[in-house]
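Heads up, the thing below is written out as structure tokens.
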Amino acid sequence: MRGAFYIAIALLIVRSRTATGNAKSDVSRPYVVATGGESTKATPKRYLRGGLALSATNEERMDATVLSKDAKALATEGEDWLRLSLGPVGHSQTPQLKRKFDSLSAIDESSPSKKLATPDRAFTRRFRAEDPQLPKYSKIHQTFLNIPHMPHKISLTEAVLMYRMVNWKNGSSPTKQKSAEALLRLVERTSADDLERALGPTSVRLASQKKIRDEYFKNLTTMYARVHAFCHANPAECTNESTHSPLERKMKAPPDIVLFPLFNR
């Protein structure tokens, strides 16, 4: 009896596999599961999904992943990219997926000396001695320190920013939005120590952060207005010698010709 039982089980397994092989379908097409059919009548039954009698073949069909054409293309590109990453490539055509990935990776590799930095770190860095323009910046700083009626003693960072702004080709006027945005970026990136130096320790301790930065922005606006007026009155002191600089153009402009009347009335 035991031998006959094992033989029956083996026959059932063989017939189940045969039916599975005959009933293979293209999984790339949407599939509607049927609870029975000529190819599944003799296959083992399992009671699944709310008590419906489903064959083992149909269960495998239901568990199969249905891939769309876009998913197939993406999988193919992924396999190509893995082959390129893990081993030598037999073709010269780079898959689209690898090209996209490499273009993203190459953004930072093109300049390995540049490191990612927070806005604070980028804007509060000090001008080091190896900077070739440091002597020029120091001279400009000393010039701006002599401008009267400044709200506070201008720092090297503030002086360099305003020196660059006053030489802009367009938008260098203190009333322009471009100038206001540049000063606002400086306010947002100024450290607490620099705010205390500019406004004084008492003002910083008693006021809120918003009031502190608003006050600092007001000071910068006043300072730049005076720097702008000074530089346009003395363009030789502030020009960066660029042909686009309004100060340089002002220096090289021909003098105004004064026409005297021929006859006195």
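Each Cβ is built from the backbone N, Cα and C atoms, and glycine gets one as well.
Note that the structure is a prediction, hence the values are computed from the model and not measured.
Taken straight from Swiss-Prot:
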type    : residues      : note
MUTAGEN : ASN170 to Ala : Does not affect host cell death-inducing activity
MUTAGEN : ASN219 to Ala : Does not affect host cell death-inducing activity
MUTAGEN : ASN240 to Ala : Impairs host cell death-inducing activity
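Projection of Swiss-Prot feature records onto the structure.
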residue	record	Cβ contacts under 8 Å, 6 or more apart
ASN170	mutagenesis position	LYS178
ASN219	mutagenesis position	PRO151, HIS152, ALA198, LEU199
ASN240	mutagenesis position	TYR163, ARG164, ASN167, LEU247, GLU248
